[in-house]
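Following this message is one structure expressed as structure tokens.
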Amino acid sequence: MSQPTPIITTKSAAKPKPKIFNLFRVCFISLLLIAAVEYFKYGTRINYEWFHCTPIKEPQSGSVIKLWARGGPSCDKRGEYKTIVKRITRDYEPNDEHLSFCIIENDNVPPVHYPIHEDKGEPGYVAYVGYDTDSELVQELCADSTIYHM
């Protein structure tokens with residue numbers, strides 16, 4: 001009978017290299033990317049008005065406020081409108097009480113305007129917002145514009 005052939009294993013003379021340095025390199029690159037994102041967020045927070053529209057509120061009477069938005073170059077009429085609507089939906093709770101508001105467009109301001117100076121000029125939109133307990137005042141302030149109810 002024939003004998004089974006023996007299994008021959010050869011050991012490599014070179015030892016496997018430790019992977020710890022690769023781990024440190026990957027961790028360092030990851031931390032560097034996180035730091036870059038956080039630095040960008042910090043830089044834009046300081047110059048927030050330059051990138052976004054800031055809502056400005058002026059109380060009228062009761063729950064009624066006059067609301068408009070100002071900002072830097074990216075705050076054109078579209079940005080002002082979005083900021084006003086976002087502020088209305090976040091600040092007022094229609095489940096507590098119904099809400100009345102109107103948004104009045106200023107036709108003197110062009111749709112795309114870049115207010116880069118300290119004097120931002122007139123706002124493109126102005127809104128009057130209030131709960132229905134003050135609906136008479138909202139109707140008076142809105143005059144001929146459409147009044148929305150939520």
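Backbone N, Cα and C define each Cβ position, glycine as well.
Nope, none of those substitutions made it into this model, it's the original residues.
Looking at Swiss-Prot, you'll find the mutagenesis V37 to F noted as follows: Partially impairs LAC1-LIP1 complex formation; when associated with F-41. For F40 to R, Swiss-Prot lists a mutagenesis experiment annotated as follows: Abolishes the enzymatic activity of the LAC1-LIP1 complex in vitro and leads to the accumulation of phytosphingosine in vivo. The feature hexacosanoate binding site is assigned by Swiss-Prot to F40, with experimental evidence given as support. According to Swiss-Prot, the mutagenesis experiment F51 to R carries the following note: Does not affect LAC1-LIP1 complex formation but abolishes enzymatic activity. Looking at Swiss-Prot, you'll find the mutagenesis C53 to A noted as follows: About 90% loss in enzymatic activity of the LAC1-LIP1 complex. According to Swiss-Prot, the mutagenesis experiment C75 to A carries the annotation: About 90% loss in enzymatic activity of the LAC1-LIP1 complex. Here Swiss-Prot describes Y81 to A as a published mutagenesis experiment; the accompanying note says: About 95% loss in enzymatic activity of the LAC1-LIP1 complex; when associated with A-78, A-125 and A-148. Swiss-Prot gives this note for the published mutagenesis C102 to A: About 90% loss in enzymatic activity of the LAC1-LIP1 complex.
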So of all those mutagenesis positions, F40, C53, C102, which one's Cα sits nearest to Y81 (mutagenesis position)?
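Nearest listed residue in space: C53.
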Which entry in the list of mutagenesis positions, C53, C75, C102, has its Cβ near the fewest other Cβ atoms, using 10 Å as the limit?
C102
Starting from the Cα of C53 (mutagenesis position), work out which of the mutagenesis positions (V37, F40, C75) are within 10 Å.
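Correct set: C75.
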Indicate whether C75 (mutagenesis position) is helix, strand or coil by DSSP.
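Assignment for C75 (mutagenesis position) reads coil.
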I need the least crowded one of these mutagenesis positions (F40, Y81), counting other C-beta atoms within 10 angstroms of each C-beta.
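Selected from the mutagenesis positions F40, Y81 on minimum Cβ neighbours within 10 Å: F40.
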When DSSP states are folded down to helix, strand and coil, where does F40 (mutagenesis position) land?
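The residue in question, F40 (mutagenesis position), is helix (DSSP, three-state).
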Going by DSSP, give the three-state secondary structure for Y81 (mutagenesis position).
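Assignment for Y81 (mutagenesis position) reads helix.
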How big is the gap, in Å, between the Cα of C102 (mutagenesis position) and that of F40 (mutagenesis position), rounded to a whole number?
37
